[in-house]
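> Okay, handing you the structure first.
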Amino acid sequence: MALVARSICVSYDEIAGICNNVSHRNFKKWVQWKNPFLFQDDARRNIRFNDRKLSCTKFIGASEKLQHSKSPKSGLISCGWEVNSSKVVSNAVIPKKWNLLKLKVVEVTAIVACTFFVMSSAQAVDALKTCTCLLKECRIELAKCIANPSCAANVACLQTCNNRPDETECQIKCGDLFANKVVDEFNECAVSRKKCVPQKSDVGEFPVPDPSVLVKSFNMADFNGKWFISSGLNPTFDAFDCQLHEFHLEDGKLVGNLSWRIKTPDGGFFTRTAVQKFAQDPSQPGMLYNHDNAYLHYQDDWYILSSKIENQPDDYVFVYYRGRNDAWDGYGGAFLYTRSATVPENIVPELNRAAQSVGKDFNKFIRTDNTCGPEPPLVERLEKTVEEGERTIIKEVEQLEGEIEGDLEKVGKTEMTLFQRLLEGFQELQKDEEYFLKELNKEERELLEDLKMEAGEVEKLFGRALPIRKLR
């Protein structure tokens with residue numbers, strides 16, 4: 001997917017008291033939440049907040065230092081950013097009540113052009129083609145995406161996927177977290193309609209199985225009712241919690257009302273739903289096709305490797321699948337439908353044989369959690385995030401200890417003791433916790449309500465900050 005960055009304009013009304021009342025670290029988190037594209041090592045950006053009561057300058061680079069400075073008092077907001085420390089891409093002075101969306105639409109060209117400064121040279125050619133196409137063919141969709149918090153967060157999330165071995169899977173997880181109508185519209189233009197983003201080719205990981213390994217008969221009417229996915233092969237598509245699917249026949253097709261949960265980083269979740277329709281191959285009962293879909297023109301082909309439907313607790317349907325869409329040709333996986341929420345152990349030998357018929361090992365499948373319990377209380381989610389922060393601090397201390405032992409003479413009297421570092425780390429963590437809990441009912445809650453962001457979206461942007469409940 002294409003990556004974008006944006007210039008930042010923040011009004012005094014939005015950040016009243018922030019610069020004067022919070023630490024560098026907390027202010028950085030607040031700005032990063034509002035503007036996730038800021039924190040790039042390869043770029044230096046300048047934001048100025050000018051008003052009668054507030055004056056602060058933020059320079060963000062490798063050191064990420066916050067400085068406060070005095071400036072002439074005015075009723076205007078001056079905003080801009082620089083790339084490579086010298087070339088000014090965008091700089092504008094606008095009235096305080098200016099509609100920011102209008103400004104962003106005007107600056108779309110500069111926004112996408114800035115992508116090149118944060119992308120590796122190996123990606124430059126493809127990035128040039130993609131950005132040129134987006135500027136020419138998807139200007140409106142791109143502008144809407146930048147102006148939408150969820151879509152902008154999705155783009156920020158996609159940046160973390162660059163050059164990873166699991167880049168495509170990472171991108172899909174970003175889509176799971178931040179999917180909404182604006183994201184869909186952007187993808188439809190960039191991927192399907194104008195094909196600005198090249199399709200990922202089939203690498204043969206999920207080949208079409210031999211017809212001889214499929215079931216010889218399958219009555220779709222027997223598939224009526226509720227089924228759990230209790231085990232899945234592909235962690236990207238198959239291993240979500242609380243996968244409860246309900247099927248019925250309609251006009252000769254099998255219609256599935258699907259639901260599943262997406263975990264948020266703090267241990268919470270939100271629920272996704274979808275409706276899919278399958279037609280049975282007239283000559284191969286064990287093959288079901290889900291084609292003719294508008295979104296990304298996706299097509300999923302199901303191959304039923306084994307099944308037993310006898311109105312018993314251990315009923316099951318074992319499905320291997322492969323698919324294609326405008327973004328990816330040849331994705332696939334396998335999953336087990338069961339009437340029970342967990343895998344009946346007595347059917348495992350049958351599942352092992354069926355998985356081996358397509359070159360897979362059922363022992364490597366992931367058992368899903370279908371208890372479908374309530375969301376953990378806020379206290380537990382806070383504790384989980386704090387524990388993760390503590391583990392990170394301890395890891396950093398251990399790394400420091402190794403460096404000190406390896407070069408003790410050079411460190412001399414200037415290094416801090418490990419216990420001092422550990423104590424300061426915990427104190428900083430405690431300050432962050434107290435601040436976010438204290439401010440949850442003030443500025444941050446008001447901002448969240450205005451943006452209508454979900455807890456998972458906010459947590460993704462805050463990184464290691466404390467989790468926040470979903471706001472309805």
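Yeah, the Cβs are placed from backbone N, Cα and C, and that goes for glycine too.
At each noted site, the model still has the original residue.
The structure displayed is predicted, hence computed values, not measured ones.
For the mutagenesis of C133 to S, Swiss-Prot gives this note: Loss of activity. The structure shown keeps the original residue. As a published mutagenesis entry, C138 to S appears in Swiss-Prot alongside the note: Loss of activity. A mutagenesis experiment is reported in Swiss-Prot for this position, C145 to S, and the note states: Loss of activity. Looking at Swiss-Prot, the entry for mutagenesis of H245 to A says: 55% loss of activity; when associated with A-248. Total loss of activity; when associated with A-248; A-291 and R-297. Record note (Swiss-Prot) on the mutagenesis of H248 to A: 40% loss of activity. 55% loss of activity; when associated with A-245. Total loss of activity; when associated with A-245; A-291 and R-297. Where Swiss-Prot documents H291 to A as a mutagenesis experiment, the accompanying text is: 99% loss of activity. Total loss of activity; when associated with A-245; A-248 and A-297.
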> Hey, how far is H248 (mutagenesis position) from H291 (mutagenesis position), Cα to Cα, in Å?
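Between the Cα atoms of H248 (mutagenesis position) and H291 (mutagenesis position), the distance comes to 18 Å.
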> Counting other Cβ atoms within 10 Å, pick out the least crowded of the mutagenesis positions C133, C138, C145.
C133
> Select the closest residue to H245 (mutagenesis position) from the following mutagenesis positions, measuring between CA atoms: C133, C138, C145, H291.
H291
> Using C-alpha atoms only, work out the spacing between C145 (mutagenesis position) and C138 (mutagenesis position) and round it to an integer in Å.
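Here the two Cα atoms are 11 Å apart.
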> List the residues of the same chain that sit at least 6 positions away from H291 (mutagenesis position) in sequence and have their Cβ under 8 Å from its Cβ, in sequence order, or write 'none'.
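Looking at Cβ-Cβ distances below 8 Å from H291 (mutagenesis position), excluding near sequence neighbours, one finds A279, Q299.
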> Using a 10 Å cut-off, grab the number of neighbouring Cβ atoms around the Cβ of H248 (mutagenesis position), all chains included.
14
> In the three-state scheme derived from DSSP, which category covers C145 (mutagenesis position)?
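Helix, per DSSP.
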